[in-house]
Amino acid sequence: MSNNLQDILAAASGYQSVTSEPALNRKRPKTLDDYPVIPPASKKVSVISSDLTLHIGFDTEYVFNPETRQNDILSYQSYVVLPDNTGISNIIYPPDSQKKSRLSFKDFLCQTITPLLETGVITKWPGIINIYAHFIRADIASFANFWSDYKILLKGIRGTVSSFKNRYGIDFDEQQERRVKTEQIMFDKRTSPPRCSNVAFIDTLLITPGGMGLAECGELLGLPKLTIPAPYSITNMREYLLGDRAGFEAYALRDAEIAVRYALQVRNFCARELMIDRVPATIGAMAVSRFTKTLKENNMSPEVCLGTHIKTRELWLTEKQAFRTIKNPASVPSRELFETFPINCYHGGRNECFMMGVTPSDHWYDYDLAGAYTTGLLDILTPDYGNIRLSKNPDDYCGHVMGFALVTFRFPESVPYPSLPVRTDQYGLFFPLSGESWATAPEIELALSLGAEMTIHNGIIVPWICDTSPHNSESTSVFLPFVQQVRENRNRHIKGSLEEKFWKEIGNSLYGKLAQGLRAKTAFDTARGLNRSLPPSSVTQPFFAAHVTGFIRAVVGELMNALPSDSSVVSVTTDGFLTNCPLDKINMSGPLSSRFQSLCDIVDPGSSMLTCKHEVSQLIAMKTRGQLTYKAIQGKPVVHARAGVKPPADIPRSDYNDYMVDLYLNRLPGQTLSRSTLISTREMWLSESDLVSREQDIRLNLEFDFKRQPVRPAMNEGHLLMFSRPWDNMEEALQQRSLFDDWRQTHTLKTLADWDDWCDFLYCRTVFSDMKLKVGSKRSDDILVRLFLRALTQCQWGLMLKDKKSYSCKEVAEWLTSEGYSVTVTDVKNAVRAKIPQMKFSSVTPRMKSLMDIIARKYPTFCLPV
């Protein structure tokens, strides 16, 4: 564009042109916007070659090259399943390991399918190609065009690779409820008709119950994953290829076969059991699909139950010169108006550790609520969103009520486990004796029953359309048809079978979809290379999610507070707790527990609301989600929660507990663990890298997390043991947690000496720091020495002029130095000018007491102000 033309345009728009000729000619750096996510629509749409569908499992074998920091590709293998269920395998070797010799994805498919045509196995080019791999992110980057061909990468893969979500950090939520996206690929225009196929990518890892590995999938199919014989190993597949080519090929091809056979089994499951003709991107999406179908099958409107309505808008399509109607669900105004309340009350599970160290020997039971969240969903009837009302009356929140409120509270000191959550940005939930909480109705009811004083500042009550208990009016329970169907189908299949595992996972997954997007989480968007917030799912419902989590927290809290006084609780984790109280002595007659039991009876008549998962005779309590077995009970499963620590690869799983026990008991200040982690998808995208691992040192963090105040320190089995009490308030809790984070940088809490050192550190920073005294790395007796010198030279704190004159500055300095304190003559002389703070000592540390005894021998009248 010339300057004149630019000036004309600028003038027409009302803006002054400021772009110079050199700037116009200068080459502009490219940005992400120069690489379109979806290519411009072609005016001519190619027609796919045929109605033939091929299902292809694929896998790659590679070795990491430390020089290039990339992978050397050894082979590409495929396993094609024909319409008659016949399987045909193929393996392709690149000419060498250089990156330029890699196959493009299109070439891979051509070399896989063309031989089938040439040999007459198929008679026409497939119009639909479904590609399956287990953890597709590891293999898809092995193709030459992974980064350069945006058409295949960012559109074709987005519906599947983007489905890595929670496990791998890519956002897929907006795609999760849609059909798997396909990308039309033209393989050869010269043929007649042209070879054109719709290609879809499916990651089988995302459709496995519990994120099973390929070996577990193979076991369910009766198609075991092959093992690599010694002396070969997975870390150097090149040696395996060179030493045993036949074994290498069998191993590699089996992985591709398992992926596609497993996916087809899931496809059959979806058609037969879920009555859907497609495979959703994840099991969570299956749960959503099944839930909405059960509502309709039972004449229940999803819109009425969820408080949504369909919003339509018209979108003008330029290329078609026509309007397109877009329909999206949206909250009804009455729900949208009050959504802030349940969103603020949605906290997740209660997770606390009540002891630290090696517990006393006893019989410890690990109890879980039976199907906690799935059962808890039955507590929800159909809400009457149009009649939501405000209430500040605590009594309105008692009984079978859906309500949410902002409250201030104080529990009696005698309550061992306060029940109102206080959320912190950095440390999760705390349950102090007093504070401010966003609480659900069940939690408010429990708090009142425990004697809490409470003021409701703002709150809402959401009435039920049919205001009766769910067990008296089962048809009004929103989730009853879904939960019953899950239970019936699980019972129909053999325990441990693929079908039974799928139904169990479907039942457990629905709750997570209700809560999706309620808390700010970011994920990497492969389409733009940027992080963005995860959107809600199609059934995200803050009222339901908050009520269920609050109900479960309240039930667990009621059970723990009803335990006999001689019972102890080691920890609580979401829906269960570790205690030394046998099942027959647990009081389950409270109103909330009784309500939960009645829901259990609906799902499984005669069942108990509590199930015992583990039993041990002695535990190690480290922190939240960190409990180990110190002494097992013969024939009983052990407790083993590692607090996020991943043992080294050479440690067998059966030895994990022993490894963790040794690691905890012998941990050192500042200790790090070497950990191999896969690079993130974001890093793969930005650096155009293969999926490679990175070794990094992770700081060991097994110290107590101070969600409770530690008390009663003692030594047990050679390690410090502490019990705990609830914090009085959040200011005290956060102050001590912050100070402990500082102290543990160079210390561990393993002995009574460590405990004394921590207490001294805490004393200095809570007592002396408030007096504007410079603490630094000093301990309490170091600071008291300085205060004593000031009192001595200024005749304060019980000291008089005769005491000051009893010894020279040099004699005082030498005396204190001989007692282990570094004091110079100058320190003594300068003390006369230093200010003595106005303070009173309500307590002293052991270090201070020892120093006071030393001082008393020379200055018996010296005393601290109280």
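The backbone N, Cα and C atoms fix where each Cβ goes, and this holds for glycine too.
The noted changes are left out; the structure has the residues it started with.
Swiss-Prot documents ASP368 to Ala as a published mutagenesis change and attaches the note No primer-dependent or primer-independent DNA polymerization, loss of translesion DNA synthesis. Taking Cβ-Cβ distances under 8 Å and a sequence gap of 6 or more within the same chain, the neighbours of ASP368 (mutagenesis position) are ASP575, GLY576, LEU610, THR611, LYS613.
In Swiss-Prot, a mutagenesis experiment is listed as LYS613 to Ala, annotated with the note Strongly reduced primer synthesis, loss of translesion DNA synthesis, normal polymerase activity.
If you draw a 10 Å sphere around the CB of HIS614 (mutagenesis position), it holds 21 other CB atoms from the protein chains shown. One entry in Swiss-Prot concerns the mutagenesis experiment HIS614 to Ala. Its note says: Normal primer synthesis and polymerase activity.
Contacts of LYS623 (mutagenesis position) defined by a Cβ separation under 8 A and a same-chain sequence distance of 6+ are given as CYS353, MET356, ALA643, LEU702, GLU703, PHE704, ASP705, in order along the sequence. Among the mutagenesis entries in Swiss-Prot is LYS623 to Ala, noted as: No primer synthesis, impaired polymerase activity.
Its Cβ taken as reference, ARG625 (mutagenesis position) is surrounded by 16 other Cβ atoms within 10 Å in the chains shown. Among the mutagenesis results in Swiss-Prot, ARG625 to Ala has the note: No primer synthesis, impaired polymerase activity. The residue drawn here is the original one.
Within 10 Å of the Cβ of LYS613 (mutagenesis position) there are 13 other Cβ atoms, across all protein chains. Counting only the Cα atoms, the space from HIS614 (mutagenesis position) to ARG625 (mutagenesis position) is about 15 angstrom.
In the three-state DSSP classification, ARG625 (mutagenesis position) falls within coil.
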